[in-house]
Amino acid sequence: MVFEENSDEVRVITLDHPNKHNPFSRTLETSVKDALARANADDSVRAVVVYGGAERSFSAGGDFNEVKQLSRSEDIEEWIDRVIDLYQAVLNVNKPTIAAVDGYAIGMGFQFALMFDQRLMASTANFVMPELKHGIGCSVGAAILGFTHGFSTMQEIIYQCQSLDAPRCVDYRLVNQVVESSALLDAAITQAHVMASYPASAFINTKRAVNKPFIHLLEQTRDASKAVHKAAFQARDAQGHFKNVLGKKY
């Protein structure tokens, strides 16, 4: 469910879920983790760009076709483990990583983007963390935003559940650069080339030190987030939202 190609020393990983909004299904998660591992192990690759594809979303979050089925405790626990493992897979890449965000980055897609060293955003894209208004727990998102952007910003984003356009994302410092959609991938690759030119040893060891507490934070939130999501899914408050999104496919 991904395409992999190189632009000189930059590996471009393009998400290719059949749905243009790239919801994170189990298969897409595995494909992304495997692609990141290949890029990390390839000495010819000096930086990595992850992109949702032209006229597609970066990721609209969890795949509701799968998430709607979560009810048993063990299934919810396994799903949270998958989510945390995906995020840690990005943080463990020892090369520069760039997220090129177009369309929507919703929920899990928003959180996934925050794992990257740099984020570039199309001027028409939107970040959204809407979980709470739909009856879905947001403890993982809260932990991530609290770490990356501070407690007050985290509170605003997860409690207001609003769509954040490019100017608001810049205000919150969620992104490093905003460009036109047609220029997004080229701009991300250009930034990746800049960072790929840094001496490898200094970058690798600095990044490892920088990301270590972030990885530890995600590990710490596993059990607490399993409890939060069990309570939320077992209340079944989210089922109406899943039905509205999926329609006849529900």
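Easy rule for this one: first residue shown is 1, then count along the chain.
Placed from the backbone N, Cα and C atoms, the Cβ positions cover glycine too.
So, quick note: what you're seeing has the original residues, none of the substitutions.
Following the DSSP three-state reduction, the secondary structure of Ala60 (malonyl-CoA binding site) is coil. The malonyl-CoA binding site feature in Swiss-Prot is assigned to Ala60, Gly61, Gly62, Asp63, Phe64; the stated evidence is experimental evidence.
Note: Trp79 (mutagenesis position) has non-local neighbours Val67, Leu70, His229, i.e. same-chain residues 6+ apart with C-beta under 8 A of its own C-beta. Per Swiss-Prot, mutagenesis Trp79 to Phe is noted as: Forms the C6 epimers of 6-methyl-t-CMP in 17:83 ratio of (6R):(6S) epimers.
Among the mutagenesis experiments that Swiss-Prot reports, Trp79 to Ala is described with the note: Forms the C6 epimers of 6-methyl-t-CMP in 16:84 ratio of (6R):(6S) epimers.
Secondary structure from DSSP puts Met108 (mutagenesis position) in a helix. The note that Swiss-Prot attaches to the published mutagenesis Met108 to Val is: Forms the C6 epimers of 6-methyl-t-CMP in 95:5 ratio of (6R):(6S) epimers.
Met108 (mutagenesis position): 25 other CB atoms within 10 A of its CB, across all protein chains. The annotation that Swiss-Prot gives for the mutagenesis experiment Met108 to Ile reads: Forms the C6 epimers of 6-methyl-t-CMP in 92:8 ratio of (6R):(6S) epimers.
The mutagenesis experiment Met108 to Leu is recorded by Swiss-Prot, whose note states: Forms the C6 epimers of 6-methyl-t-CMP in 47:53 ratio of (6R):(6S) epimers.
Annotation of the published mutagenesis Met108 to Ala in Swiss-Prot: Forms the C6 epimers of 6-methyl-t-CMP in 45:55 ratio of (6R):(6S) epimers; the original residue is retained in the structure shown.
Record note (Swiss-Prot), mutagenesis Gln111 to Asn: Forms the C6 epimers of 6-methyl-t-CMP in 75:25 ratio of (6R):(6S) epimers. The unchanged residue is displayed.
For Glu131 (mutagenesis position), the same-chain residues lying six or more positions away in sequence with a CB closer than 8 A to its CB are Gly107, Gly137, Cys138, Gly141, Ile158, Cys161. Listed in Swiss-Prot as a mutagenesis experiment, Glu131 to Asp is described as follows: Catalyzes production of (2S,5S)-5-carboxymethylproline and decarboxylation of malonyl-CoA to methylmalonyl-CoA, but with much lower specific activity for decarboxylation.
Here Swiss-Prot describes Glu131 to Ala or Gln as a published mutagenesis experiment; the accompanying note says: Does not catalyze production of (2S,5S)-5-carboxymethylproline but catalyzes decarboxylation of malonyl-CoA to methylmalonyl-CoA.
According to Swiss-Prot, the mutagenesis experiment His229 to Ala carries the annotation: Forms the C6 epimers of 6-methyl-t-CMP in 70:30 ratio of (6R):(6S) epimers. In three-state terms derived from DSSP, His229 (mutagenesis position) belongs to a helical segment.
Annotated pair Gln111 (mutagenesis position) and Asp63 (malonyl-CoA binding site), C-alpha to C-alpha distance, rounded: 15 Å. Cα to Cα, Gly61 (malonyl-CoA binding site) and Met108 (mutagenesis position) are separated by 4 Å.
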